[in-house]
Amino acid sequence: MTEQMTLRGTLKGHNGWVTQIATTPQFPDMILSASRDKTIIMWKLTRDETNYGIPQRALRGHSHFVSDVVISSDGQFALSGSWDGTLRLWDLTTGTTTRRFVGHTKDVLSVAFSSDNRQIVSGSRDKTIKLWNTLGVCKYTVQDESHSEWVSCVRFSPNSSNPIIVSCGWDKLVKVWNLANCKLKTNHIGHTGYLNTVTVSPDGSLCASGGKDGQAMLWDLNEGKHLYTLDGGDIINALCFSPNRYWLCAATGPSIKIWDLEGKIIVDELKQEVISTSSKAEPPQCTSLAWSADGQTLFAGYTDNLVRVWQVTIGTR
């Protein structure tokens with residue numbers, strides 16, 4: 001008897017790539033998805049056989065692709081970043097923008113909330129990392145020892161006893177920053193291509209990075225060293241740790257690989273069955289991943305504008 005993933009359904013509603021998905025333990029029947037259609041959709045999960053969820057509300061306001069979205073820990077607010085160069089804070093009860101964050105000179109590629117929701121970090125194509133308060137005031141711009149190329153992803157560690165930010169960029173580097181003084185703690189060197197994503201484990205002890213070279217590299221955040229590398233075999237667009245299993249999920253081109261980190265083995269590989277009329281048609285790429293808070297459901301966003309929903313099931317292999 002092994003755990004495996006079963007496709008449960010899809011969420012249809014976007015008219016552009018699904019760039020990010022956010023879940024919250026406060027509201028297990030709600031998820032948010034960001035898209036290149038310039039909107040964020042708030043979904044009500046019905047878990048019906050035919051339709052896994054219905055679009056309840058579209059958050060509109062960005063004038064270009066929405067690149068990232070996260071939900072505050074109380075489930076009341078969402079934070080988004082866009083290629084229009086701004087961040088927006090949304091009140092999820094009303095669906096309105098409560099703050100616009102202006103300061104980046106180019107596309108915002110990534111946004112994150114600190115665990116206490118008091119600080120916000122953003123990464124941009126202007127090669128800077130900015131720290132903001134929730135009132136929309138930029139408190140600090142990291143330029144010293146910053147990335148020499150686009151900053152593709154920024155994340156806070158959830159561990160409040162080790163307050164750090166992890167970033168990655170198109171300069172192939174993973175950087176760890178001390179949140180107290182915004183100074184560089186560690187440069188993690190090893191990737192051979194540009195990086196798309198970095199994610200921190202739920203306990204804050206390690207992080208994983210991935211991008212063009214198809215390698216998921218794992219780094220020890222306490223010791224500041226490289227642990228091991230998992231071969232994804234294709235460009236890595238997104239990475240996320242399971243909230244309750246020692247698993248790492250990677251969006252590798254059109255498929256999703258799930259590794260058990262204890263044995264460093266693949267638990268499952270998720271591919272969507274594409275009935276293609278021409279063999280030259282490229283299958284949709286997986287661009288975003290998010291687990292439900294209970295770790296039983298995996299949401300995946302794709303370049304065919306769909307969110308596919310997979311569930312952990314017990315099966316016989």
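Residue 1 is the first one shown; counting continues down the chain.
Heads up, the Cβ atoms here are built off N, Cα and C, so glycines get one too.
Per Swiss-Prot, mutagenesis K127 to A is noted as: Decreased binding to PTK2/FAK1; when associated with A-130. K127 (mutagenesis position) carries neither a helix nor a strand DSSP state and counts as coil. The 10 Å shell around the Cβ of K127 (mutagenesis position) contains 19 further Cβ atoms across the protein chains shown.
In Swiss-Prot, the entry for mutagenesis K130 to A states: Decreased binding to PTK2/FAK1; when associated with A-127. The structure shown retains the original residue. Long-range C-beta contacts of K130 (mutagenesis position), restricted to its own chain and to partners at least six residues apart, with a cutoff below 8 Å, comprise G103, H104, V121, S122, S124, C138, Y140, T141, V142.
For Y194 (mutagenesis position), the Cβ neighbour count at a 10 Å cut-off comes to 17, with all displayed protein chains included. Experimental mutagenesis is annotated in Swiss-Prot for Y194 to F, with the remark: No effect on binding to SRC.
Here the residue is the original one, while Swiss-Prot reports the published mutagenesis Y228 to F with the comment No effect on binding to SRC. Does not abolish phosphorylation by SRC. Abolishes phosphorylation by SRC; when associated with F-246 and F-302. All protein chains included, Y228 (mutagenesis position) registers 10 other Cβ atoms within 10 Å of its own Cβ.
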